[in-house]
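Chemist: My questions will all concern the structure given below.
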Amino acid sequence: MKTLPAMLGTGKLFWVFFLIPYLDIWNIHGKESCDVQLYIKRQSEHSILAGDPFELECPVKYCANRPHVTWCKLNGTTCVKLEDRQTSWKEEKNISFFILHFEPVLPNDNGSYRCSANFQSNLIESHSTTLYVTDVKSASERPSKDEMASRPWLLYRLLPLGGLPLLITTCFCLFCCLRRHQGKQNELSDTAGREINLVDAHLKSEQTEASTRQNSQVLLSETGIYDNDPDLCFRMQEGSEVYSNPCLEENKPGIVYASLNHSVIGPNSRLARNVKEAPTEYASICVRS
């Protein structure tokens, strides 16, 4: 069976009309994927210290030919190109990075930056990114993000230390109270001891006075003068140191002997023990009628 030319022409037209939509879609997506795109987030910020090196990246996506990309710094409404700065490319699998180098960062680098790409006579600009440069002198005054993040942990660590002075103060107050209580008890015991000593001294003084009186009475009773009175013949006592001639005749003269007692009686009786006793003196008295 022979195919007619008209049938062949109809088949070709059918395949052409069937493939046109797919070819158009592929072509459209191909154009979209090959457009240059700059991926800088809107209102992005970077905080850096003056004197440190820094790399500002501009993510660029393209197809075959790499576009010409530049950096500029915003000054009011205009953007001044930074052609004298060091730049470089960093290629990765699905995207590339156009890098602006700061070696080192200076205080006047503070501001907003923007990258732009020139592709097929078209200028594509990115969103601006801002650099906040902190001077080294004021860096110690402004805490970093790491320090701000570590502050809660620092507070948790300092909480036990905050209770330590309170504990020390409480212990010191308790110690002072105990010392005062012991001092009061010592004062009370000293006062009671003094009162007891005063009572004992008073009793001792009374006993000393009583013994002194008894000794004086005994000495007075032991000391006497004897004569020839017949009534005194029988008045001699034991331990008497006076000797007389008893029971003499009435008309005869008699001799009486008397002893002189030099004992010391008084509060300083202890001193008398160290004093040597003088020899006893006797006196003879002749009594005549």
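Cβ from N, Cα, C; glycine included.
Original residues only: the substitutions mentioned are not part of this model.
Pulled the feature table from Swiss-Prot, pasting it below:
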type	residues	note
DOMAIN	31-132	domain 'Ig-like V-type'
MUTAGEN	Tyr226 to Phe	No change of phosphorylation implicated in interaction with PTPN6 and PTPN11. Severe reduction of phosphorylation; when associated with F-257 and/or F-282
MUTAGEN	Tyr257 to Phe	No change of phosphorylation implicated in interaction with PTPN6 and PTPN11. Severe reduction of phosphorylation; when associated with F-226 and/or F-282
MUTAGEN	Tyr282 to Phe	No change of phosphorylation implicated in interaction with PTPN6 and PTPN11. Severe reduction of phosphorylation; when associated with F-226 and/or F-257
Chemist: Do you know the mean pLDDT across the domain 'Ig-like V-type' (31-132)?
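Modeler: On average, pLDDT over the domain 'Ig-like V-type' (31-132) sits at 90.
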Chemist: On the DSSP side of things, how many residues of the domain 'Ig-like V-type' (31-132) fall into helix, strand and coil, could you say?
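Modeler: Helix, strand, coil within the domain 'Ig-like V-type' (31-132): 6 helix, 57 strand, 39 coil.
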